[in-house]
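First the structure, in the form of structure tokens, and then the observations on it.
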Amino acid sequence: MVLRQLSRKASVKVSKTWSGTKKRAQRILIFLLEFLLDFCTGEDSVDGKKRQRHSGLTEQTYSALPEPKAT
């Protein structure tokens, strides 16, 4: 009986620490992806102007493409 209770407490503790580890790993992954995104949006080699910075992975806005000219 006591052994069963200790086993349950141990499994709860492991699951709590595992969920914390997963959250920490997700935060690190998001940080690295945002860092790479900022690194890759350097100067544009065509006109020498800096590209527009993104505010984050979840808040990207894209401008509409220009309408094709009628010929």
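Just so it is clear, glycine is given a Cβ too, placed from its N, Cα and C backbone atoms.
According to Swiss-Prot, the features are:
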- Ser7 to Ala: Partial loss of phosphorylation, defective in encapsidation of viral DNA; when associated with A-8 and T-21 (MUTAGEN)
- Ser11 to Ala: Partial loss of phosphorylation, defective in encapsidation of viral DNA; when associated with A-7 and T-21 (MUTAGEN)
- Thr21 to Ala: Partial loss of phosphorylation, defective in encapsidation of viral DNA; when associated with A-7 and A-8 (MUTAGEN)
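Between Ser7 (mutagenesis position) and Thr21 (mutagenesis position), the C-alpha separation comes to 21 Å. The number of other CB atoms found within 10 A of the CB of Ser7 (mutagenesis position), across every protein chain shown, is 10.
A Cα-Cα distance of 15 Å separates Ser11 (mutagenesis position) from Thr21 (mutagenesis position). Within 10 Å of the C-beta atom of Ser11 (mutagenesis position) sit 10 other C-beta atoms, taking all shown protein chains into account.
All protein chains included, Thr21 (mutagenesis position) registers 10 other Cβ atoms within 10 Å of its own Cβ.
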